[in-house]
Amino acid sequence: MNSPNESDGMSGREPSLEILPRTSLHSIPVTVEVKPVLPRAMPSSMGGGGGGSPSPVELRGALVGSVDPTLREQQLQQELLALKQQQQLQKQLLFAEFQKQHDHLTRQHEVQLQKHLKQQQEMLAAKQQQEMLAAKRQQELEQQRQREQQRQEELEKQRLEQQLLILRNKEKSKESAIASTEVKLRLQEFLLSKSKEPTPGGLNHSLPQHPKCWGAHHASLDQSSPPQSGPPGTPPSYKLPLPGPYDSRDDFPLRKTASEPNLKVRSRLKQKVAERRSSPLLRRKDGTVISTFKKRAVEITGAGPGASSVCNSAPGSGPSSPNSSHSTIAENGFTGSVPNIPTEMLPQHRALPLDSSPNQFSLYTSPSLPNISLGLQATVTVTNSHLTASPKLSTQQEAERQALQSLRQGGTLTGKFMSTSSIPGCLLGVALEGDGSPHGHASLLQHVLLLEQARQQSTLIAVPLHGQSPLVTGERVATSMRTVGKLPRHRPLSRTQSSPLPQSPQALQQLVMQQQHQQFLEKQKQQQLQLGKILTKTGELPRQPTTHPEETEEELTEQQEVLLGEGALTMPREGSTESESTQEDLEEEDEEDDGEEEEDCIQVKDEEGESGAEEGPDLEEPGAGYKKLFSDAQPLQPLQVYQAPLSLATVPHQALGRTQSSPAAPGGMKSPPDQPVKHLFTTGVVYDTFMLKHQCMCGNTHVHPEHAGRIQSIWSRLQETGLLSKCERIRGRKATLDEIQTVHSEYHTLLYGTSPLNRQKLDSKKLLGPISQKMYAVLPCGGIGVDSDTVWNEMHSSSAVRMAVGCLLELAFKVAAGELKNGFAIIRPPGHHAEESTAMGFCFFNSVAITAKLLQQKLNVGKVLIVDWDIHHGNGTQQAFYNDPSVLYISLHRYDNGNFFPGSGAPEEVGGGPGVGYNVNVAWTGGVDPPIGDVEYLTAFRTVVMPIAHEFSPDVVLVSAGFDAVEGHLSPLGGYSVTARCFGHLTRQLMTLAGGRVVLALEGGHDLTAICDASEACVSALLSVELQPLDEAVLQQKPNINAVATLEKVIEIQSKHWSCVQKFAAGLGRSLREAQAGETEEAETVSAMALLSVGAEQAQAAAAREHSPRPAEEPMEQEPAL
């Protein structure tokens, strides 16, 4: 009964019947075949004579008819039951077979897995064993290398010990050591300078070798300096010649007057150390050609035919002949070629008066220095032919070299060495003092022209950042000659214990000059006091420069001497001086130079000069943002020499004004009244190319989104569109460490605000410790960084981030002070992610937060509004002012419930302590489907930002202008579709606050086209240029559901602190056009209600006047007057 089609099923009451095929089902007999056997005893009913054989009886039909239907049904049921049982058995057999096969396959699979795992473990073990072997081999190689290195070191040490032993046991006739190349070069330079010392009698002003020509050694108050000696022809520093037929009775020691400023004790101690330095091979710090920086300056060698003798006028000598040009000494401290007299600058330089009469050019000398009016007549006069330009440039250069060399060696000049270069104003004071004789003028003018030539040559070749200043030229030349001549420098002579001066005409002349000089100092002091009062009244007193921690005490002393003693030509700008930036550049660009060498490189900048070599040619100083200290400086008249008799007793000394550093003005021009330079009241733009140096060492800008091309592209776009020409370009500077510490910790400031070469010097408290070099991670590109995207450049990043902060400070201070209308800072790296002690998200120092703090501290700005529309939340700015009620921080950023960088900025973060309610976060949620666009940002400004800002009423508005929400930025760094045009309109709305004092600072944004378009739109709005109108589709569009939900939540939270936003909750879903119409209708309704209320009040007042009874005390008209 096994059926091949056992899987078929049956429907109905007997499903098991389907197990059998239909053919078998039809073969089931309907009737039961019964083969009856008749009883044998039964006679045949039909027998008769049929032959006797019984015939079978046909009972089929009868039996069939007689079978019971019930029996048939039972039989069928039994058969069906049997079939069902057989089917169940078959099912059980099949299931048992399936289970058996499944178990078998499972066991096979487990065996295969175990085998595979065993193979993997064996392979892993083999790999680990190979790595262990490789590491072991590497370790063995390293150990072998170390052993080899140790052996080499031991061998080298043994060799050195052997050499030292040989040197110790050497004979006296042998050399003691083999000098290095540097020692050889310095020794050769020393020997050459010694060999070039002139022989006596070389020129007409040389001192004859006669024993009587050397005077006595005059002792000074400083008895610690030993007497100097030298070979023949080199006079000792304190032995003085008696020139010509001058009688030795008139020789008198020099006396120190009250007009000479005392030098700092520290400078004196350092000078004493320099004097005691005996070996010429040691490093000299008093020369200008020894230091690394000064090696770049021009070294003028070569001497004219017939070298002159060495300096014939030394301090302490009697009055010498005017024929020696080196004895021409001006009152302002220029000593010409006198190598043994340190220069000291008086606080005020002399300027030419407008009335150039001959009497006003009468010259006199300082009574503490040798006079030039005694002795023989000068053989050189100055004529117009001597001041004529040489036709050949090479001849003129050769003449200048010979002149300088001759002056270094103590000789004088002839007419052919004169130059036509204009004399700087700071040197004109030299020509106003000295002898009134024509020969005194000639000798003095030679010095002035020669010093100017040397300054110009050194300026053309020296490093641009540290150009030579006319105020320092005299000292540079003097120190240079001291280096070449190898004559020791000593301190200025002090008051001696000598007898009173003889009553000679020369002595009387010096007394008169001393009295006049004291009168001049008194007048000068009065002028300074009056000028200080004027500046204080007008509120334009310049700020004192804040010192950088990296400036040493010696550098500060040197700068004060330059600014006060020599008369600095410019006043420091806000919080910084040019000398500070120069000092920082020295530290960063030439780190091997020490502080003493950098002291000599202080630059006194011109007001019109560039900020440095790093600044592009199009960056110029648009005007002095902070007024000069001396407002009476005037253009100078050309220098003219008059031959006038000396009449010191009758000509009063005129107080001279401070001179400019520019050359003298052409003759005949009248000096216009000096007015303080003011900025145009327009938009200021600040940018500095030094910020371009902050980049990864790999140099691949495609890997790093925050690269230097961002600000370069924006600057180029503003130039191409002509917007830059309408703006005031502001010179940037580097922020000081003290300014940065207003927001950041000292540890963070030192770590990211200093370069590794000067970090240890500045870290006096040892805050960084030994781990300062281990704070950075190695990036996949090969560079280093704070994290995976915030790169760091050890050499340039510290200066670049400080420059970004300083640029924004300069711009914001000028806007807050009313010098500029508004401003846009093109700076990088950004800063709004930088927290107090954490650098992240391309940010190191929070420029906007530092600016807000300093505006409040230094300019007393009351309330500051910071609007941050960067797509990333400004977690650093929020942290800085979270508890400050004077700074309102409003941020519009993508939040996505904390799933977007940096994850902060929830709407519930409203501030803490007294600053509750002064932190507003418009945190967009819902992702980028649909993206947030113009409609949503404009709606947020209409309903949240501007109402709260107007109620806050800030004094200054700072904007963290990140443009990564502009369309074109992909989702990881953006994802929104705000147009660049929209940011222009947002800027225009912010300009209605704080009287228009709005400063935008570039933050994020990495698509160059997008940030250029947005920057152009913002600058156009700041300049009040007509903006492109928004599309009508934008005005008709309604904000999306996610934005409406975000704004509803923000209004719900902020309405507890700002009641002005509550009325906008109902109209968040309206389009801009509908909102404008509603606001217009509301305004008209309010106006109508106001008119109705006024009319009703007037009617009520009139009715009250009509019905009110007349007071009893008021008499009626008909009543007679009493």
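For all residues, glycine too, the Cβ spot is worked out from N, Cα and C.
Among the mutagenesis entries in Swiss-Prot is Ser259 to Ala, noted as: Reduces AMPK- and caMK-dependent phosphorylation and the subsequent nuclear export. Abolishes nuclear export; when associated with A-498. Does not affect phosphorylation by PKN1 and PKN2. While the structure shown retains the original residue, Swiss-Prot records the mutagenesis experiment Ser279 to Ala with this note: No effect. According to Swiss-Prot, the mutagenesis experiment Ser498 to Ala carries the following note: Reduces AMPK- and CaMK-dependent phosphorylation and the subsequent nuclear export. Abolishes nuclear export; when associated with A-259. Recorded in Swiss-Prot as a mutagenesis result, Ser661 to Ala carries the remark: No effect. According to Swiss-Prot, the feature Zn(2+) binding site maps to Cys696, Cys698, His704, Cys781. Annotation comment: Swiss-Prot describes His833 as active site. Among the mutagenesis results in Swiss-Prot, Leu1092 to Ala has the note: Reduces CaMK-dependent nuclear export. The residue drawn here is the original one.
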Inter-residue Cα distance where the pair is Leu1092 (mutagenesis position) and His704 (Zn(2+) binding site), in Å: 65
Site of maximum Cβ density within 10 Å, from recorded positions Cys696, Cys698, Cys781, Leu1092: Cys696
Cα separation, His833 (active site) to Cys696 (Zn(2+) binding site) (Å, whole number): 19
Rounded Cα-Cα span from Leu1092 (mutagenesis position) to His833 (active site), Å: 54
Secondary-structure category, per DSSP, in which Cys696 (Zn(2+) binding site) falls: coil
Cys698 (Zn(2+) binding site) and Leu1092 (mutagenesis position), distance between Cα atoms, whole Å: 74
Cβ neighbour count within 10 Å of His833 (active site): 27
Surrounding CB atoms that lie within 10 Å of the CB of His704 (Zn(2+) binding site), all protein chains: 21
CB-centroid shell, 8 A cutoff, Zn(2+) site Cys696, Cys698, His704, Cys781, site residues removed: Gln695, Met697, Gly699, Asn700, Val703, Leu779, Gly782, Gly783, Val791
